[in-house]
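Q: Below is a structure I'd like to ask you about.
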Amino acid sequence: MSSVKRSLKQEIVTQFHCSAAEGDIAKLTGILSHSPSLLNETSENGWTALMYAARNGHPEIVQFLLEKGCDRSIVNKSRQTALDIAVFWGYKHIANLLATAKGGKKPWFLTNEVEECENYFSKTLLDRKSEKRNNSDWLLAKESHPATVFILFSDLNPLVTLGGNKESFQQPEVRLCQLNYTDIKDYLAQPEKITLIFLGVELEIKDKLLNYAGEVPREEEDGLVAWFALGIDPIAAEEFKQRHENCYFLHPPMPALLQLKEKEAGVVAQARSVLAWHSRYKFCPTCGNATKIEEGGYKRLCLKEDCPSLNGVHNTSYPRVDPVVIMQVIHPDGTKCLLGRQKRFPPGMFTCLAGFIEPGETIEDAVRREVEEESGVKVGHVQYVACQPWPMPSSLMIGCLALAVSTEIKVDKNEIEDARWFTREQVLDVLTKGKQQAFFVPPSRAIAHQLIKHWIRINPNL
C-alpha cells in the first residue's frame, strides 16, 4: 500500500512540475489547491517547480509560485538555485523577479533561537545616569569630588598605562589611567580649551568613598562615583605625558583599542564617540554660528538667538550614531559562507561584507543592497543576530545572517578587492589554527568574528 502511495505522489509531483515547465497556470493552480504541500517538492535531480518555470522562461508562473511562498533558496543536485538557472539561460526578467522578491522562507539550517550577547565595546563599568545631565549643580559638585574619575583623551586617543607585575611572565594589561580632580584641575579652569563629557556613575558601590569621609559635607554625599571624559589639545597632552611618564595615549585606534579590558573598552567607546561628535560640530549645522556644550556633553546649543535649531528638538543638536549592516552571507545550501576583503586590509584577511544603511532603508534591504553592490550575489532571507558599538568614530554595527539566492560572484572593484565562498571546513581551520592558514578573519573582539562563529555553531552537522 505504501509503495502505491509513493507512486501516486511521484505522479502528482511530476504533473505539477510539468505544468510549471509548460506554463500551464490553470493546471498548476488546480494541483496546488488540492495539494499545497507540493510547492517545494523536488524531483530526482533536485529540481522544484520554480526551477522548471525559470528554465523554460515562464515569468507568470515564477511570479505565481513566489506569491505562494515558494522557497527560492533550494539548491538542486547541480548546486543551482532557480535564480542561477534563470541567469544561465538568459531570462533576465525572471532573474529580476527572483532577485528582487523580498524575504523568502527561512532555510532549515537557521534557528529561531538567537541568544542576546554582549560584544566587545558593549560592556561597561557605568550607569549613564542620563537624568543627571541637566543638573548643572550636581555635575559641578562631582567635578571637584575627590572620588570622581577622569579619563583623558587627546585626538580621541585615551590615556592608558600598563598594569600587572613587572616580574610576571604574562603580557601586561593595557588599562585606562583613572585620574582624579587634583590631576586635571588646571584644565578644568580653562573650559574654552577642553571638552568635558559626563559618562555616568559606577555600577558597583565601592568602599573608596569612605576614604574621603570628611572631605565632602555629609549632606552633599550621595554615594555615587562619577566618571568624566576630558578631551585636551595635543600641546597640553604632551605636557601631561612629561609629568606622568608611566602613561601614554593609545593609538592608532585600530587595532590598539582592542587591547583594553572589556568593560573599560565600553567606557572608551562611549567617550570616544561623543568626543568625536564634538570635534565635528563646533559650529551649528543649521546656521553656521558658534555653539556651546550643554547637558553634560550630550547637546550642543547654538549661540544665535533666532536660530531655528533652538525651536523644538533637532537631531543636529545631539550626538549621532551611524547604523551599519554587517552580514555573514550563507550559500543557498548552507555549507559555505561569503567573505570579502578591501585593499587596505592586511594581506590574507577576509571578513563579512558591510555597509552603511541609507535614509529610508530597512536593515533587511540594506543587507541585500550592500551584498549585491559589493559581490553581485543576491540575498533573500535576512535574520538579525547581534550588534556592536564601533567608535570609529560612532557607528552601530548591526550583525545579520543573510541567505544567498544566487552564487555567482561579480566583485565591484570600487567597493572591495575580492570576495570568495569559503567552506565550513576552511573557516573552522582558520578559527582553530589562525594565521597558519592561507587566509585569516578579524580577531574575536570584532563582530565579524562572532558572526562567523555563530554560523559555524548553527551548522554542526553539515
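The backbone N, Cα and C atoms fix where each Cβ goes, glycine too.
Pulled these from Swiss-Prot:
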- Cys284, Cys287, Cys302, Cys307: Zn(2+) binding site (BINDING)
- Tyr318, Ala354, Gly355, Phe356, Glu370, Glu374, Glu415: substrate binding site (BINDING)
- Ala354, Glu374, Glu415: Mg(2+) 1 binding site (BINDING)
- Glu370, Glu374, Glu415: Mg(2+) 3 binding site (BINDING)
- Phe283 to Ala: Loss of homodimerization; when associated with A-281; A-284; A-287 and A-384 (MUTAGEN)
- Cys287 to Ala: Loss of homodimerization; when associated with A-281; A-283; A-284 and A-384 (MUTAGEN)
- Phe356 to Ala: Loss of decapping activity towards NAD-capped RNAs (MUTAGEN)
- Glu370 to Gln: Loss of decapping activity towards NAD-capped RNAs (MUTAGEN)
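Please situate the listed features within the shown structure.
A: Reduced to three states, the DSSP call for Cys287 (mutagenesis position) is coil. All protein chains shown were included, and the count of other CB atoms within 10 Å of the CB of Cys287 (mutagenesis position) stands at 15.
Taking the Cβ of Glu370 (mutagenesis position) as centre and 10 Å as the limit, one finds 24 other Cβ atoms among all the protein chains shown.
Residue density at Glu415 (substrate binding site): 15 other Cβ atoms are found within 10 A of its Cβ, drawing on all protein chains shown.
Cβ neighbour count for Phe283 (mutagenesis position) (all protein chains, 10 Å cutoff from its Cβ): 14.
A strand conformation is recorded for Phe356 (mutagenesis position) in the three-state DSSP classification.
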Q: Near Cys287 (mutagenesis position), which of the binding-site residues Tyr318, Ala354, Gly355, Glu374, Glu415 can be found within 10 Å, Cα to Cα?
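A: Checking Cα-Cα distances against Cys287 (mutagenesis position), none of the binding-site residues falls within 10 Å.
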Q: In terms of Cα spacing, which of the recorded positions Phe283, Cys284, Cys302, Cys307 are within 10 angstroms of Ala354 (substrate binding site)?
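A: Passing the 10 Å Cα cut: none.
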Q: Between Cys302 (Zn(2+) binding site) and Phe283 (mutagenesis position), find the distance joining the two CA atoms and give it rounded to the nearest Å.
A: 8
Q: Taking Glu370 (mutagenesis position) as the reference, which of Phe283, Cys284, Tyr318, Gly355, Phe356 (the recorded positions) have a CA within 10 A of its CA?
A: Gly355, Phe356
Q: Distance between Tyr318 (substrate binding site) and Cys307 (Zn(2+) binding site) at the Cα atoms, whole Å?
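A: Each residue's Cα considered, Tyr318 (substrate binding site) and Cys307 (Zn(2+) binding site) end up 16 Å apart.
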Q: Near Cys284 (Zn(2+) binding site), which residues of its own chain have a C-beta under 8 A away, given they sit six or more steps off in sequence?
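A: Spatial neighbours, sequence-distant, of Cys284 (Zn(2+) binding site): Ala290, Thr291, Arg300, Cys302, Leu303, Lys304, Cys307, Ser309, Thr316.
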